[in-house]
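Chemist: One structure, as structure tokens, below. Some questions next.
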Amino acid sequence: MLGSGLLLLAILAFLSVMVLVSVWQQKIRGKLPPGPIPLPFIGNYLQLNRKDVYSSITQLQEHYGPVFTIHLGPRRVVVLYGYDAVKEALVDHAEEFSGRGEQATFNTLFKGYGVAFSNGERAKQLRRFSIATLRDFGMGKRGVEERIQEEAGCLIKMLQGTCGAPIDPTIYLSKTASNVISSIVFGDRFNYEDKEFLSLLQMMGQVNKFAASPTGQLYDMFHSVMKYLPGPQQQIIKDSHKLEDFMIQKVKQNQSTLDPNSPRDFIDSFLIHMQKEKYVNSEFHMKNLVMTSLNLFFAGSETVSSTLRYGFLLLMKHPDVEAKVHEEIDRVIGRNRQPQYEDHMKMPYTQAVINEIQRFSNFAPLGIPRRITKDTSFRGFFLPKGTEVFPILGSLMTDPKFFSSPKDFNPQHFLDDKGQLKKIPAFLPFSTGKRFCLGDSLAKMELFLFFTTILQNFRFKFPRKLEDINESPTPEGFTRIIPKYTMSFVPI
């Protein structure tokens, strides 16, 4: 009995100390935004739903308002919720909020190099170069459009080969989207059955899946310890090395056949720039080339294929929407030519459907973490340099001020009274400010051309009753996952 009493007393004393330490931490934060009291080391981890962090964030903002602080383990994060707070930070204070925050899974691979996950002068130089180079290769222009059309033609042949049998469209769409960015980065496309290509897609998929999982969240919070422990993170570390080795080999292949007067792709352009900038502190070196190329490949492979896959599911759930898209395709494009990107200006309903698929899917509601680049005053709070920030882009996609029925799939959200496409300020699927997605114009073109080309050639059929379709993405940690399904592509 005495031993039990002493143990209970020790536990109570320990908890009391933890509470006192937490209160002390709150006081020394000064004018940081308010938030729930964190426990030492684990922060607010126990107060969050690990399977659905976005819902937990939404509940916290109802109590603390649109700007508040949470602790993810030892990491202190300021959360921005809603259009007004996000826009004020990322646009009105663009420079101050332009740093890249911590993402341990991707930092394991990129280590602060490359255009997407770097900071400071490195990020600025690489971003300027990448945007200019991608523009030179026709990003958003005719050159890339022809590559997308070619890839769309290959996809149509693959789908015709299924003869209307039920299939999981995931790998078909992943191969197609990845080949577009491959042609820009490497100057060539992969054969769809290429083992190296399939292995690459599998590894990237595993990294993305791990980053979104509850275990990935734990790794984000406690990576300094977990990287030495057994667990699924060890496979991610191995895959990261393999992905880097793959890209190094691609760069070496380009080096051996480089013509400085005739760049074939992004890698060539970077290599040529490296030759021009040979001073010691230049950011144009091999490590940044390898990691920037991997950045582009990651970003260009997953987003488009996931959006299309979810879009097909939604159209099967809403056959009236699919019918209207078919009607607009028949009226504007017909069946005797391939869709062109300029067609989107004459197809407001189809474009509204694509926008609504992006809004309703809301795959990454927490956005990509930012970091404060210098001491900043924001809405009466003081955010010291280095503070991590989560701009909750998902909160914009469900804001009833902009979308009348945010929980429903409804393309009318993007159409005015005359049936024309309308611009909605809160619709920011590619973020905004100085770190918006540099591939947004490519993604928009891919989504339109793949979507219309497929629907020009096929009708969609679900193998079971429409009531069996689960159209709601499943919360998975920091993200939302599309339900697995099969479908038939029925030739028209």
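All residue numbers here begin at 1 and follow the chain in the order shown.
Just so it is clear, glycine is given a Cβ too, placed from its N, Cα and C backbone atoms.
At each noted site, the model still has the original residue.
Got these off Swiss-Prot a minute ago, pasting:
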| type | residues | note |
| --- | --- | --- |
| MUTAGEN | GLN206 to Gly | Same as wild-type |
| MUTAGEN | ASN208 to Leu | Stabilizes the protein, 17-fold lower Vmax |
| MUTAGEN | LYS209 to Gln | Same as wild-type |
| BINDING | CYS437 | heme binding site |
Chemist: Taking Cα atoms as reference points, rank the mutagenesis positions GLN206, ASN208, LYS209 by distance from CYS437 (heme binding site) and give the first.
Modeler: ASN208
Chemist: Counting only residues 6+ apart in the same chain, whose Cβ is under 8 Å from the Cβ of GLN206 (mutagenesis position)?
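Modeler: Spatial neighbours, sequence-distant, of GLN206 (mutagenesis position): GLN235, ILE236, ASP239.
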Chemist: Near ASN208 (mutagenesis position), which residues of its chain come within a Cβ-Cβ distance under 8 Å, counting only those 6 or more away in sequence?
Modeler: PHE298, GLU302
Chemist: In sequence order, what residues of the same chain, 6+ apart, have a Cβ less than 8 Å from the Cβ of LYS209 (mutagenesis position)?
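Modeler: Listed in sequence order, there are none.
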